[in-house]
Amino acid sequence: MFRKLAAECFGTFWLVFGGCGSAVLAAGFPELGIGFAGVALAFGLTVLTMAFAVGHISGGHFNPAVTIGLWAGGRFPAKEVVGYVIAQVVGGIVAAALLYLIASGKTGFDAAASGFASNGYGEHSPGGYSMLSALVVELVLSAGFLLVIHGATDKFAPAGFAPIAIGLALTLIHLISIPVTNTSVNPARSTAVAIFQGGWALEQLWFFWVVPIVGGIIGGLIYRTLLEKRD
């Protein structure tokens, strides 16, 4: 079990460090900034690379909504859920702490003012989208993500391609929803940066736990009841 938890911790660290790091350090860099598309690709690449690296150890969840969604879909034991979630949150926080340390080396850096890649709705949405818009996009995309994960890892799916499908799905999810919520679909990712933003991000954090997890459960149940092929 320790190896599984370590894999989830390292995998989530990589996701937050790579994905949020691209948003904090590279997205707005003068003239050469990578923009929304670059950040979306970075998140997808973090999952793709770590799924290949440690997916064979832990399953490569790196996300509490994925762990709980896989449990809802009958693919993951309930007794391991809490341990996985804790490992994911710890890995994310360590990554965010290192990002904060790096970003603080630039004169004028202010995590509270910049948002530090935090997720938000209403006045804290990158595009000014309402709480209802945030609810719909996070719910639908979290459910869709779990559908992709269940399908790509199904025993009838082509072997060896799951990390590619899942990484591309996460890229697509970010391309759709960065303007709406800055894209969560992952409570561990949201928690990690919210701690260092320290203000409104913590006040809205509950939303980015509840909605992605509910969406993940919906996705898991849809695949289990309607799409999964029975022997």
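Counting starts with 1 at the first residue shown.
Note: Cβ is positioned from N, Cα and C throughout, glycine not excepted.
Modelled residues match the original; the substitutions are not represented.
Model, not experiment: these values are computed from the prediction.
Within 10 Å of the C-beta atom of Cys9 (mutagenesis position) sit 23 other C-beta atoms, taking all shown protein chains into account. Experimental mutagenesis is annotated in Swiss-Prot for Cys9 to Ser, with the remark: No effect.
The local packing around Cys20 (mutagenesis position), expressed as other Cβ atoms within 10 Å of its Cβ over all shown chains, amounts to 27. In the three-state DSSP classification, Cys20 (mutagenesis position) falls within a helix. Quoted from Swiss-Prot, the note on mutagenesis experiment Cys20 to Ser is: Loss of oligomerization; no alteration of water permeability.
Thr183 to Cys appears in Swiss-Prot as a mutagenesis experiment; the accompanying note says: No effect. Thr183 (mutagenesis position) has a Cβ environment of 29 other Cβ atoms inside 10 Å.
The Cβ of Arg189 (mutagenesis position) has 32 neighbouring Cβ atoms from other residues within 10 Å, across all protein chains displayed. One mutagenesis experiment named in Swiss-Prot is Arg189 to Val or Ser, and its note says Loss of function.
In this structure the alpha carbons, written CA, of Cys20 (mutagenesis position) and Arg189 (mutagenesis position) are 8 Å apart. According to DSSP, Arg189 (mutagenesis position) sits within a helical segment. Comparing Arg189 (mutagenesis position) with Thr183 (mutagenesis position), their Cα atoms are 10 Å apart once rounded.
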